[in-house]
Structure formats: structure tokens, C-alpha cells
Amino acid sequence: MVQLTIDNARGVTLCRVSLPANATVQQLLLQLTVAKPELRQAQAIRNDVRHVTHRLTPASTTTTTTTSVVSSNAQTLLQAGLVGQGATAETLVVLMAADAPAAASSAAAAAPSPTKAVAAQILDLFGCASASPSAGVRSQASVVPSTMDERQLELQRRIYAQIQQQQIDENLANALEYTPEAFAKVTMLYVPCTINQVLVKAFVDSGAQNSIMNKRTAERCGLMRLVDVRMRDVAVGVGRQEICGRIHMTPVNLAGMYIPFAFYVIEDQAMDLIIGLDQLKRHQMMIDLKHNCLTIDNINVPFLPENDLPALAALGDDENAMHAPRHQDPATTATTASNPAAPVLSEGERQARIEGFMTVSGITDPTQAAELLEAADWNPNVAAALLFDT
């Protein structure tokens with residue numbers, strides 16, 4: 001199947017259709033008239049990339065065919081030269097009565113500039129990616145046409161990056177509009193408990209394989225005498241921490257219930273106590289997020305509100321907020337990342353950058369190239385982004 005993008009003489013996309021390469025021109029016209037009835041008056045179909053203009057007979061402009069009509073419209077798209085052998089995507093221009101004479105006299109002059117041609121191919125690439133699955137999988141040859149030289153390929157990469165950033169920005173805007181709750185701060189799950197009459201705020205973490213207690217809390221609760229040093233080891237997760245040993249059993253008071261817990265004692269652990277998956281499964285505890293509590297049998301232990309969380313949890317939220325990524329304009333990001341301050345360039349260096357930027361971008365006016373580079377603090381990547389934005 002070939003994905004055909006149908007444009008008018010002004011470059012406006014009218015529709016997209018999918019046909020096999022051996023389909024006839026008449027079959028193409030039938031599909032076009034279904035999508036756009038006004039296209040039944042088409043006079044010619046042109047492929048600017050292949051420099052082919054296929055004239056249509058009057059009989060082909062109707063939506064019915066007869067066996068007595070034998071015209072050029074009976075040719076296949078391949079025979080007419082409108083599509084290439086093995087091509088998966090083509091752009092065709094439909095010429096109406098007012099467009100055909102002018103197009104015939106100035107076909108070469110109407111050829112798009114290299115920059116606009118590459119931009120159109122990239123936009124077509126993204127449009128085909130969001131089309132129906134019947135459009136087929138684009139081959140590598142259609143993504144990087146053999147007609148492109150190195151300068152066009154560099155332009156293609158920059159346009160691709162610009163369009164990708166625009167789609168990321170649109171995705172962020174949609175998320176902010178439709179799912180703003182995804183950006184809200186999540187309150188950590190802590191429950192109050194008592195060990196040897198010492199109040200401890202325990203962090204409930206179903207992602208922790210074992211329940212752990214830091215050495216400072218074990219000393220505060222008078223449990224160091226129960227630490228089995230034969231269980232010394234090294235905990236490997238986010239970093240490495242030394243395990244002092246294991247407390248095989250100690251009663252923990254949760255909402256008036258004395259439950260035997262086992263803990264590994266960590267030398268340097270930020271959280272006082274973590275109830276891990278081992279004890280959650282052992283005592284069949286259920287994390288009930290709907291009612292915001294830890295359920296043990298028929299008893300609910302409410303999670304601590306945000307204002308009662310340990311100072312460490314609040315500090316961690318603040319640090320996460322400080323280091324959270326913020327949205328920035330792609331041009332601004334590139335400027336601040338690559339050039340914190342405008343570089344001081346000599347006249348020769350500026351002239352060299354202007355010539356290099358003109359070579360890559362296809363700009364023929366040195367004044368325009370210099371203005372774009374000055375606006376981008378002489379960063380060619382940012383200047384290219386500004387060029388494509390305009």
C-alpha cells in the first residue's frame with residue numbers, strides 16, 4: 001500500500017488515501033471524489049518530486065466508468081509515474097482548470113525550496129505516523145530519501161527535533177488540562193506505633209523486601225541487646241548500606257495490637273523504621289488507599305496526615321520540588337544550556353559562522369543569517385529553531 005497525500009496547487013493538504021501501487025488512476029480519482037467531491041473537475045495530477053504531470057481525460061472526471069472509454073486514466077499509478085517502485089508514501093498535487101495552464105508553464109519554477117521541501121517531508125512523516133494502521137509501515141528509504149544531501153539531512157534532523165519538542169509541549173499541556181492531579185505531591189504512608197513505650201513513626205513500604213530499623217532507633221528503643229550480629233551483611237539497593245544484624249522478634253504496638261515483628265538493623269538509614277513486604281504479608285496487612293488506612297484483620301490504622309509526617313519526609317518533598325523539572329521553551333533551554341552568556345567573537349569568527357549557517361540552512365541572504373545568529377547569541381542550533389518557527 002502507498003500512503004498518498006493529496007495537495008492542491010497552493011500546497012494545502014486536501015486529504016490522504018491509501019492505494020496499492022498497481023491501482024489505476026481512475027481508482028484514485030474515485031477515492032478522491034468520495035473524499036472531496038469538487039475534485040471530480042480535476043484536470044491533471046502532478047508529482048513534484050518525480051517531475052511528472054499526468055493529464056486526465058474528460059471521461060476520468062466522472063464517478064462512473066464504462067468499458068468503451070479507454071484513456072490514460074486506465075494506466076496504473078506506477079505506469080503513470082505518479083508513484084515509485086517500492087514507495088510507501090508519495091505527495092500528489094491535484095490541478096484544477098485554473099491551475100493546470102500555469103502549472104504547465106512554470107513547473108520548474110514552482111518547485112519548493114530545499115528547506116520547505118524537507119519541512120514538508122518531516123511534517124508528512126509525523127502525519128503518517130498518526131494515521132490509521134492501514135497506512136502501513138514506512139520503509140527506511142521513505143524516512144531518509146536518497147535525493148537528500150548532507151545539508152538537507154541536517155535540516156531534517158533539526159526539524160524533527162523541533163516537531164518532537166512541540167509534541168512534548170502539547171502532551172504536557174494536555175496532561176495539565178485533563179489530569180492535573182498527576183502533578184500533585186504524593187503524601188508518604190506513615191503509621192504511628194510504639195516499641196518498648198517509645199513512639200515511632202513507621203514508613204509503610206510494600207516495595208521493601210524486608211522490614212528495617214536504623215541503629216539510632218534500635219538504641220532509643222533499647223533493642224541493641226537483641227541484635228544478632230551473625231546476620232551481618234551489606235544491603236544493596238540505591239547505594240550500599242551496612243546491616244548490623246537482625247532482631248528476630250520484638251512486639252510492636254499498632255492501634256493497641258501487639259504484633260511480633262522482625263527487623264534488620266541498618267547502620268546509617270534515614271528513616272527510623274520501615275514496615276516492608278515481609279511483615280505486610282506475614283500479618284496479612286492491607287494498604288487501603290481508598291480509606292487512607294492500614295487494615296490489620298478488621299482494625300484500621302489511619303495513615304498520618306501530612307502535617308504529622310516526620311521532618312525527613314517533609315524535607316524530602318521540598319527537595320523533590322526544588323529539583324523537579326520545569327517547562328522551558330526549547331530555544332531558551334538550548335541557549336542557557338549551550339551558551340550561558342553571549343560569546344565574544346571576532347569579526348572573522350562571526351563571518352565564518354554566518355557562512356556555515358547559510359550552508360546548512362539554505363539561506364542565501366547574509367543579512368538574514370546574521371540577524372538570526374545574533375538573536376540566538378550566535379548559536380547555530382537555536383538560530384535554526386528560530387528559522388523553522390517562522
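Cβ from N, Cα, C; glycine included.
When secondary structure is read from DSSP and collapsed to three states, ASP205 (mutagenesis position) falls in the coil class. Its own atom aside, the Cβ of ASP205 (mutagenesis position) has 18 Cβ atoms within 10 angstroms in the protein chains shown. According to Swiss-Prot, the experimentally introduced change ASP205 to Ala is described as follows: When expressed in a DDI1-deficient yeast mutant with high levels of protein secretion, fails to restore normal low protein secretion levels probably due to loss of catalytic activity.
For ASP205, the entry in Swiss-Prot reads active site.
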